[in-house]
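These come from Swiss-Prot:
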- Gly160, Glu161, Thr162, Gly163, Ser164, Gly165, Lys166, Thr167: ATP binding site (BINDING)
- 147-313: domain 'Helicase ATP-binding' (DOMAIN)
- 338-518: domain 'Helicase C-terminal' (DOMAIN)
- Lys166 to Ala: Abolished ATPase activity without affecting ability to activate the MAVS-dependent signaling to produce interferon-beta (MUTAGEN)
- Thr167 to Ala: Abolished ATPase activity without affecting ability to activate the MAVS-dependent signaling to produce interferon-beta (MUTAGEN)
- Asp260 to Ala: Abolished ATPase activity without affecting ability to activate the MAVS-dependent signaling to produce interferon-beta (MUTAGEN)
- Pro327 to Glu: Abolished interaction with NKRF (MUTAGEN)
- Thr429 to Ala: Abolished ATPase activity (MUTAGEN)
- Tyr485 to Glu: Abolished interaction with NKRF (MUTAGEN)
- Ala489 to Glu: Decreased, but not abolished interaction, with NKRF (MUTAGEN)
- Val523 to Glu: Abolished interaction with NKRF (MUTAGEN)
Amino acid sequence: MSKRHRLDLGEDYPSGKKRAGTDGKDRDRDRDREDRSKDRDRERDRGDREREREKEKEKELRASTNAMLISAGLPPLKASHSAHSTHSAHSTHSTHSAHSTHAGHAGHTSLPQCINPFTNLPHTPRYYDILKKRLQLPVWEYKDRFTDILVRHQSFVLVGETGSGKTTQIPQWCVEYMRSLPGPKRGVACTQPRRVAAMSVAQRVADEMDVMLGQEVGYSIRFEDCSSAKTILKYMTDGMLLREAMNDPLLERYGVIILDEAHERTLATDILMGVLKEVVRQRSDLKVIVMSATLDAGKFQIYFDNCPLLTIPGRTHPVEIFYTPEPERDYLEAAIRTVIQIHMCEEEEGDLLLFLTGQEEIDEACKRIKREVDDLGPEVGDIKIIPLYSTLPPQQQQRIFEPPPPKKQNGAIGRKVVVSTNIAETSLTIDGVVFVIDPGFAKQKVYNPRIRVESLLVTAISKASAQQRAGRAGRTRPGKCFRLYTEKAYKTEMQDNTYPEILRSNLGSVVLQLKKLGIDDLVHFDFMDPPAPETLMRALELLNYLAALNDDGDLTELGSMMAEFPLDPQLAKMVIASCDYNCSNEVLSITAMLSVPQCFVRPTEAKKAADEAKMRFAHIDGDHLTLLNVYHAFKQNHESVQWCYDNFINYRSLMSADNVRQQLSRIMDRFNLPRRSTDFTSRDYYINIRKALVTGYFMQVAHLERTGHYLTVKDNQVVQLHPSTVLDHKPEWVLYNEFVLTTKNYIRTCTDIKPEWLVKIAPQYYDMSNFPQCEAKRQLDRIIAKLQSKEYSQY
């Protein structure tokens, strides 16, 4: 009706069309306004529902996070401010808001933050991710028991299987304990027998504590200190803590000291136990925890006055053991063959861990495995081969934690193969390992005090080591261990436990350090396993000949200075004495080169080219001066990586040597020892360097007999020059850096010297009245007679 009425009006009035058009527009506008209003209402409702869901999610997340934090002994989170809070609240939490916005963009629910007590910043999301994994470690169930024992006892023993989490979690709980005490905050030290473990564990714990490595958490190894004044938890090699004790005998900066991997019974750990046992008596506020991965803890308990024991079981799965029916003639060949067979034939996923004895063997195996897998063609699964040994740089050590390659489309399994020294036995845990290949060998230090020879020999491992290796296969699920030796050999030929290092080492450095610590009565020092008296006497004799101890066995001023250098006594003496021969710069460089891994690279496929490259650096007088030539050439070529590659030189070794040299230079500066050089054009330039070498190594000399072989001076051991020497002739008298026991007796890193220097520089040692009869004695007698008759006024 109204519609017709309006239309009628339109027909009656001339302006009706215009008015009808305007009314239509109004109606459209009203409808649009109404639609927009409805959309806004719907949007508001949807937003309200989403906010409610977000609040519910946040509440659930906070509840689960709080449960996790409370179980971890940390304070629960408080409710976060909403996005629509007041301006002042917004500004107060600007850091958190910005972080939440970022998290929102990333598609994550905003997590309420609690403040990191070490940085005073909110914890990062990664902290909570890591915390969830930490709480799953077996050790967490024992936190309350651990804290109770820590509070009530000054020292105790903790046994936890590899992978239980003891190395990463226990030190953090000790930090919490130290922070809860009133008064000045002392730090926590955790010693490791191996540098790789000290570095990689420190990095992991820094991540877990949400701090920068080198700040609140740091590490200290020989020639490298990654810590600061802020460091409250320091991982270090056992030798470094012993060195700290020389300048701080009561270790006052620490409130808790943890000796980790004590079952390895390294030389430094054994000495530290004796030192700490005495320190604990003088410092009632010091806590000492001895941690071991094996169950023979009774000996440690008895040693520390029947202290308590806390045992933490690991989470291990069954491991199937396979033996070879017959002994393997070439264990390296057998190991490589086993890796290939497992990779090709095993149908279940899982990574491999192969134990070998040293860097050269590991590098060789990695190359050969890669080459053989590449030759198998594209149908075989991808393989990622990762070496692991102590001299690898930290970033390369971290590769062991990388995931394996993915499966191929044809279903072929990708695997990670870690080829490691015995560091992977207990020091580091590598998740994902299901197959272990154990050839049954490791390099061990062996010392013969009668002939004063210490060597690294490839020897059979103990049953305890074999069990630890097998256990690596059962960390995440049931595994398999392939032992490349017979079951009979395991049962009848292997020792039960590894022989403590103190019973098979040259104790020169140890005795020097103990003397520096003020421990003079070595016979009554509380060793857990006392070394043989002959070994101790040899060490005292060496230090007396080097003038580090006087005839009464007391530390001399020179000996006190030598103890400050992180070097063997012979090297330390050589560095200090080089100042008297105007060649301390050059001797510093040689010492640095001797302190790092072999600098010459000799790949199997390019041995001839590598040998030719080495001879370009060769010095006519021998290997020490050849090392000096390499270092000088490296510096002159601006430390170029390409130059190293072209000349078959290990770049990492040279960079390490440069770092070592700088540290030794700083120690020299501290004692005001002049750093100088003889003029290069002088004929005495190389003579002075060779004389300086004699000041440290006059006890390591060999004489060429008429029969054509060398005899070591005094000890009369038949030896040969090592094939790696650059000497192209046989000098009558040579000084050597090390005695190598293999199929033959070799002397390695040799330099041509003059016999006159020996009797002039070390007359006490070259006293002919107690020298055995030999060609060398007869010749030295003649030289001494000539010197005494003034025929030689110069030498």
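Here, residue 1 is simply the first one shown, and the rest follow in order.
Each Cβ is built from the backbone N, Cα and C atoms, and glycine gets one as well.
This is the original sequence, none of the listed changes applied.
Listed in sequence order, the mutagenesis positions near Gly160 (ATP binding site) (C-alpha within 10 Å of its C-alpha) are Thr167, out of Thr167, Thr429, Val523. Other C-beta atoms found within 10 angstroms of the C-beta of Gly165 (ATP binding site) number 22, with every protein chain shown included. A mean pLDDT of 93 is what the model gives for the domain 'Helicase C-terminal' (338-518).
It is Glu161, among the recorded positions Glu161, Asp260, whose Cβ has the fewest other Cβ atoms within 10 Å in the structure shown. Note on proximity: of the recorded positions Glu161, Ser164, Lys166, Pro327, Val523, the one nearest Ala489 (mutagenesis position) is Pro327, by Cα distance. For the recorded ATP site, residues Gly160, Glu161, Thr162, Gly163, Ser164, Gly165, Lys166, Thr167 set the reference point as the centre of their Cβ atoms, and the other residues of that chain within 8 Å of it by Cβ are Leu137, Pro138, Val139, Ala293, Ile312, Gly314, Thr429. Under DSSP, Tyr485 (mutagenesis position) is assigned to coil, being neither helix nor strand in the three-state scheme. Take the mutagenesis positions Ala489, Val523: by the count of other Cβ atoms within 10 Å of each Cβ, the lowest one is Val523. Secondary structure from DSSP puts Gly160 (ATP binding site) in a beta strand. Glu161 (ATP binding site) sits 10 Å from Thr167 (mutagenesis position), taking the CA atoms of both as reference points. The Cα of Pro327 (mutagenesis position) lies closest to that of Thr162, out of the binding-site residues Thr162, Gly163, Ser164, Gly165.
Restricting the mutagenesis positions Asp260, Tyr485, Val523 to those with a CA within 10 Å of the CA of Thr162 (ATP binding site) leaves an empty set. Long-range Cβ proximity for Thr167 (mutagenesis position), meaning a same-chain Cβ under 8 A and a gap of 6 or more residues, is found for Cys190, Gln192, Ala197, Val201, Asp260, Met291. In this structure, Pro327 is the one among the recorded positions Gly160, Gly163, Pro327 with the smallest number of other Cβ atoms inside 10 Å of its Cβ.
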